[in-house]
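**Student:** Structure provided below as structure tokens; questions to follow.
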Amino acid sequence: MQPQRDLRGLWLLLLSVFLLLFEVARAGRSVVSCPANCLCASNILSCSKQQLPNVPQSLPSYTALLDLSHNNLSRLRAEWTPTRLTNLHSLLLSHNHLNFISSEAFVPVPNLRYLDLSSNHLHTLDEFLFSDLQALEVLLLYNNHIVVVDRNAFEDMAQLQKLYLSQNQISRFPVELIKDGNKLPKLMLLDLSSNKLKKLPLTDLQKLPAWVKNGLYLHNNPLECDCKLYQLFSHWQYRQLSSVMDFQEDLYCMHSKKLHNIFSLDFFNCSEYKESAWEAHLGDTLTIRCDTKQQGMTKVWVSPSNEQVLSQGSNGSVSVRNGDLFFKKVQVEDGGVYTCYAMGETFNETLSVELKVYNFTLHGHHDTLNTAYTTLVGCILSVVLVLIYLYLTPCRCWCRGVEKPSSHQGDSLSSSMLSTTPNHDPMAGGDKDDGFDRRVAFLEPAGPGQGQNGKLKPGNTLPVPEATGKGQRRMSDPESVSSVFSDTPIVV
């Protein structure tokens, strides 16, 4: 019996020690769970408005919401909390003096979904600054002094839905955040209002789905006035997008150092916006989106004949794929107005799209290339021919023989009726006209033995000309045509 009593006493002693340790641990936990200058309520810790220069240490690991706003925090280092806060989903750091955040500052809070860094003194968002926050859904960075946003600052944040960057000094539109929807696929709100944006990537903005444009806020920026900008926001106004409808008076642009409302650009002679129809040609493959203002809506398409378009393509070549209208090969009878009825949990929307079909096919790329090539070759050949005509003289034909001197009789008929050569020998002396350069055209004069009209006088004979030099003029044939009216010189 004695051993049993000793064993029972030992068990009682161990139980007492265990209970004592449990109470001590619970008391210690109650001390750690609520740091000084903080208000604790279950898993919520509020340390706001305490003028804290540093984050309180020994934060309980079960903390789900930590409020450190309205304090004097200036730096958020990598070791700001020695405890890994895996249960923390909301961290409030607004209205502090933060000007530095370590790239490893968010390693202890991997499951954070809500982060408020607004109203601080941040200047730069470095690359991979938030890459450890892969579960983050809402990020508030408004009312800082941000000038530079690195292109990789928001890497690996596939769950981010709302990003607030308003009231900063950003001058470059971070197009990488929205282009193609790959970096932030769930982003539905991007607030860039009240910054220093002057130019927008209009082409990329036009391609965005309506549910992204609906939450893209760009008001209160000194945008450069342009008709393309007017067309962009007019389209958003036509679609009744919240980003435009809620801030119409604050959407302005800058021209000649003056602000103008974007929707009053009459002095630019901008064309009035009209919703354009889709255009297609015979045989084209076409996809028309049901561009709703919300994601995840159920979509139903109705054809111009008021029939529902099914995914199996019961209406000819038309079918529905992933909520979009798909035409395998466009036909003439496919033209008309299609209506998309979109239904969501809290919002319904109706969209109408007009399709115009042209009754011909477009030339292929190969034909277009051939036409352009032919035109180019024709132009080059034309230029070459013109250059040859202008600058290259005809070649002398060396195959022709040397011409023999013609006889006097042959020359009589081919002699010129008008001659610029004086009818005297320039080598003879004693002539009054020697040295006098008079340009006179003569008809062939009559010979000394000729009578009127070049006829021979009776008893006279025709003198034979002597061999002379080049300057000696040959006598004309008395029966030649050139002897007619031969006595009168013509002065030129």
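A Cβ is built for glycine as well, from the same backbone N, Cα and C atoms used for every other residue.
None of the substitutions listed is reflected here, since the structure keeps the original residues.
Pulled from Swiss-Prot, these are the listed features:
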type	residues	note
DOMAIN	28-61	domain 'LRRNT'
DOMAIN	208-272	domain 'LRRCT'
DOMAIN	269-352	domain 'Ig-like C2-type'
MUTAGEN	Asn348 to Ala	Prevents from leaving the ER
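Situate these features within the shown structure.
**Tutor:** Long-range neighbours of the domain 'LRRNT' (28-61) within the same chain, counting only residues 6 or more positions beyond its ends whose Cβ lies under 8 Å from a Cβ of the stretch, are 67-74, 76, 80-87, 92.
Secondary structure from DSSP puts Asn348 (mutagenesis position) in a beta strand. The Cβ neighbour count for Asn348 (mutagenesis position), using a 10 Å radius over every protein chain in view, is 13.
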**Student:** So what pLDDT does the domain 'LRRCT' (208-272) average out to?
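**Tutor:** 90, rounded to a whole number.
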**Student:** For the domain 'LRRCT' (208-272), what does DSSP give as the number of helix, strand and coil residues?
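**Tutor:** Each residue of the domain 'LRRCT' (208-272) counted once, the result is 26 helix, 12 strand, 27 coil.
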